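One mutagenesis experiment catalogued in Swiss-Prot, CYS62 to Ser, is accompanied by this note: Reduced protein expression and transport activity. While the structure shown retains the original residue, Swiss-Prot records the mutagenesis experiment CYS70 to Ser with this note: No effect on protein expression and transport activity. The note that Swiss-Prot attaches to the published mutagenesis CYS116 to Ser is: No effect on protein expression and transport activity. Experimental mutagenesis is annotated in Swiss-Prot for CYS225 to Ser, with the remark: No effect on protein expression but reduced transport activity. Reduced protein expression and loss of transport activity; when associated with S-306 or S-334. Swiss-Prot lists CYS306 to Ser among its mutagenesis entries, and the accompanying note reads: No effect on protein expression but reduced transport activity. Reduced protein expression and loss of transport activity; when associated with S-225 or S-520. No effect on protein expression and reduced transport activity; when associated with S-334. One mutagenesis experiment catalogued in Swiss-Prot, CYS334 to Ser, is accompanied by this note: No effect on protein expression but reduced transport activity. Reduced protein expression and loss of transport activity; when associated with S-225. No effect on protein expression and reduced transport activity; when associated with S-306. For the mutagenesis of CYS361 to Ser, Swiss-Prot gives this note: No effect on protein expression and transport activity. The structure shown keeps the original residue. Experimental mutagenesis at this site is recorded by Swiss-Prot as CYS363 to Ser, annotated: No effect on protein expression but reduced transport activity. Mutagenesis annotation in Swiss-Prot: CYS474 to Ser, described as Reduced protein expression and transport activity; the structure shown retains the original residue. Swiss-Prot gives this note for the published mutagenesis CYS520 to Ser: No effect on protein expression and transport activity. Reduced protein expression and loss of transport activity; when associated with S-306. According to Swiss-Prot, the mutagenesis experiment CYS597 to Ser carries the following note: Reduced protein expression and transport activity.
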Amino acid sequence: MMSYSERLGGPAVSPLPVRGRHMVHGAAFAYVPSPQVLHRIPGTTTYAISSLSPVALTEHSCPYGEVLECHDPLPAKLAQEEEQKPEPRLSQKLAQVGTKLLKVPLMLGFLYLFVCSLDVLSSAFQLAGGKVAGDIFKDNAILSNPVAGLVVGILVTVLVQSSSTSTSIIVSMVSSGLLEVSSAIPIIMGSNIGTSVTNTIVALMQAGDRTDFRRAFAGATVHDCFNWLSVLVLLPLEAATGYLHHVTGLVVASFNIRGGRDAPDLLKVITEPFTKLIIQLDKSVITSIAVGDESLRNHSLIRIWCQPETKEASTSMSRVEAIGSLANTTMEKCNHIFVDTGLPDLAVGLILLAGSLVVLCTCLILLVKMLNSLLKGQVANVIQKVINTDFPAPFTWVTGYFAMVVGASMTFVVQSSSVFTSAITPLIGLGVISIERAYPLTLGSNIGTTTTAILAALASPREKLSSSFQIALCHFFFNISGILLWYPLPCTRLPIRMAKALGKRTAKYRWFAVLYLLVCFLLLPSLVFGISMAGWQAMVGVGTPFGALLAFVVLVNVLQSRSPGHLPKWLQTWDFLPRWMHSLQPLDGLITRATLCYARPEPRSPQLPPRVFLEELPPATPSPRLALPAHHNATRL
């Protein structure tokens, strides 16, 4: 009896990968049939297998035209291929176009709320920990220690959620003479690290999809990796040679610098009318506490009385007349939600923190869903090609530097690197922007945020203008030096490889992202700060063995992956150590059991195979039953 494929004249091999809960052992087809169709075809047998995700199979020359395919029961894509849908009517087409056009203003509205929620989030952190940040800055004996100064910069920037605020405080302390330029440089480095926590938090909102989360977390942590690597090289160099102090001193001495105005409000012109209705802060309280003015110790950060908006005085008005006019100006009550509540700063800060996080998460989720629906098919391909395509040869190398200029310009417009990097993080998660393109954009954002400190320094008194401008330039040259270290040559772009490794780890163990945030921005800085307070002897005694152990582990890992033959047999893997010392699997089991204790028990289902990730698949070995490499029999969850 002739089989179905023989009656058709032979099998037609389909190059498409198939998804699976059924195993097809029989002839291949020109299209992908469903299980119901296969059951009606004589000579074709299906076997149920446990599989939850696609397994891409390459074509193999099998005898009798037999191939192996796996697919889901009645997936939507296969159903569309089996039955041809009628052409949509004109009214349906118009409805689809109208829906897409309506999504654009909605998306812009959610983006506006997203940026406003970041501003309110910064205000919430300042209310909750602003005075603590001022107290930390006040102790000059601590700040004279470079390592302690670095940690102070990290913690203060995490507390106030704004590197612009922390660097402006540092510039104010330098201009008032309370802090030397050499002592302020490590704090500037720490503020650069602390500002990257915002977009890492934003990346957590895409944890629902492992692939999107892997890309988004890698795109967010590439900023962290760049800052940490730059500090590991430049902080010891600065402590030993004073490189940044001397270079910026020469630059300041060679220019005739005059005072200017504060940073221009570009994006705030749009966001402030809304955020001022929620909360208004008197940020001079934090700066006054930092410079040692105890008169404002018990003063609330919440602004109660505001000066009415008036037209700017003419430039011909004398200084005495201007001061007199300000003295005679009547103050009026501010117009925001918390002006008459009488709540303490901490309570208002916690309320705003919870509310801004809810709005932030909601806007981000809706933005991602709308971008997913808009960026489909040819539209997504065009955008990806435009953003990720390099310039034609021989100007390919210019593409990254052009992206830096774009990132710096956009950050100058929004006056916040956190806003810019948080805005591109969802696009990285969706795959619209590649990590290789996001890296120079982030570096440009690092440069763009230094303009805030430079413009704040230009507003300093004339007698302290040079020192204030010098510390602002230290911020600029620190980022330029980091770019020269970790960007020009492809082999030096370690932050990209480190970020991708972190992304893969968090895609496998999603709780690792929260652990990363706690360790890198809270526990590790606090531990280093405590050790540094015990003196340089304790710092050297603890830091030297730890640094040597870390260097040894990194070296062995590199040799294990590239040339294991150069290592002793027992050191070619970490299996000689207890499992918890070289794998997160035991901790993952504990966390899984702890979370399942609070979950409602579900009906028991057949046991699924363990999660296997592509990068952890064993070397290909022949399968005795199918005569195919083992990779093609694995199921990736």
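Using N, Cα and C of the backbone, Cβ positions are placed for all residues, glycine too.
Here the original residues stay in place, and none of the substitutions has been built in.
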Spatial neighbours of CYS363 (mutagenesis position) among the mutagenesis positions CYS225, CYS306, CYS334, CYS474, CYS520 [C-alpha, 10 Å]: none
Students should find that the Cβ of CYS116 (mutagenesis position) has, within 10 Å, a number of other Cβ atoms equal to 21
Counting distance between Cα atoms, which of the mutagenesis positions CYS116, CYS225, CYS474, CYS520 is nearest CYS306 (mutagenesis position)? CYS116
One residue among the mutagenesis positions CYS225, CYS361, CYS363 has the fewest other C-beta atoms within 10 A of its C-beta, namely CYS361
Expressed in Å to no decimal places, the gap between the Cα atoms of CYS474 (mutagenesis position) and CYS116 (mutagenesis position) is 30
Residue from CYS116, CYS225, CYS361 whose C-alpha is spatially nearest that of CYS520 (mutagenesis position), among the mutagenesis positions: CYS225
Inter-residue C-alpha distance, CYS116 (mutagenesis position) and CYS334 (mutagenesis position) (nearest angstrom): 19
Tell me, how many other CB atoms lie within 10 A of the CB of CYS306 (mutagenesis position), whichever protein chain they belong to? 16
Comparing the mutagenesis positions CYS334, CYS474, CYS520, which residue's C-beta has the most other C-beta atoms within 10 angstroms in this structure? CYS474
Please report the Cα separation of CYS225 (mutagenesis position) and CYS361 (mutagenesis position) in Å, rounded to an integer. 25
